[in-house]
Amino acid sequence: MKTYRIGQIVPSSNTTMETEIPAMLQARYAEFPEERFTFHSSRMRMMHVNPEELKAMDIASDRCAVELSDARMSVMAYACLVAIMAQGDGYHRVSQARLQNTVKENGVEIPVLSSAGALVDTLKEFGYKKVSIITPYMKPLTKRVADYIEAEGIEVQDSISLEVSDNLEVGLLNPENLLEHVKRLNHDGVDAVILSACVQMPSLPAIQRAQDQIGKPVLSAAVWTVYQMLKNLGLETRVPNAGHILSGVKPQA
């Protein structure tokens, strides 16, 4: 039996990734009984999703990376999309390189991911060139997310903004409601649907059902982060009831 330490750098008011990522990885135990995972987090202060707090939070990510590397993680992920996307197109590359170097300077060689980078990498790996998205954000921030994705050469056909500004309230949204929201989303002709383009908006209970409902791959921030974590750990990318990309299928791109 081998134990993998999963590290997350999270906004202080977030709880969802620390719920959904353990749920997915522990759901693997029946199929992969030789695996065990432990879960560890370091927090960046953030209560409201605004430019000032996002910038301060991004700076704090360096401290968090050092703290997690002290405990010798197997892999770590910067689990916030908008903190990175708000800094400008392609910023996940800058952030990941900086955090990777910070960890290396602490004497640790481990993969350092970000949820923003994992989104871009996963869409490209699977050849998804057109998507539609659901976010909890106010419309200007949803546009920033869509623009970031489009700057990577992936078209965002449609988006729904739930317009919940309080980050704690986002974490309390009912994932079952996403099954109704997705009916309002224009997903004709898209390659995939992003059911939750936010690490704090719960979606895991709805992922597989939404995919079955619309007949297209359905992803979320937690799902694509787990996919990239498993890849970087050299493990099979399979999680039950977590959608197409975690079904063990190999990318076509």
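Any Cβ shown, glycine's included, is placed from N, Cα and C.
Summarising the annotation, Swiss-Prot assigns substrate binding site to N14, C80, L81, V82, Y137, N167, V199, Q200. For C64 to S, Swiss-Prot lists a mutagenesis experiment annotated as follows: Only slightly affects activity. While the structure shown retains the original residue, Swiss-Prot records the mutagenesis experiment C80 to S with this note: Loss of activity. Residues or ranges marked as active site, nucleophile by Swiss-Prot on the basis of similarity to another entry: C80. One entry in Swiss-Prot concerns the mutagenesis experiment C198 to S. Its note says: Loss of activity. Annotated active site, proton donor per Swiss-Prot: C198, in sequence order, evidence recorded as similarity to another entry.
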Which ones, of the binding-site residues N14, Y137, N167, V199, have a Cα no more than 10 Å from the Cα of C80 (mutagenesis position)?
N14, V199
Sorted by sequence, non-N14, C80, L81, V82, Y137, N167, V199, Q200 residues with Cβ within 8 Å of centre, substrate:
P11, V49, A83, V170, C198, M201, A221
Expressed to the nearest Å, what is the distance separating V199 (substrate binding site) and C64 (mutagenesis position) at their Cα atoms?
17
So if I draw a 10 Å sphere around the Cβ of C198 (mutagenesis position), how many other Cβ atoms end up inside it?
32
What kind of secondary structure is C198 (mutagenesis position) part of, going by DSSP in three states?
coil
Site with most surrounding Cβ atoms, counting all protein chains shown within 10 Å, from the binding-site residues N14, N167, Q200:
Q200
Tally every other Cβ atom lying within 10 Å of the Cβ atom of C64 (mutagenesis position).
22
For L81 (substrate binding site), nearby residues of its own chain (Cβ under 8 Å, 6 or more apart in sequence):
S115, A116, L119, V145, A197, C198, V199, A221
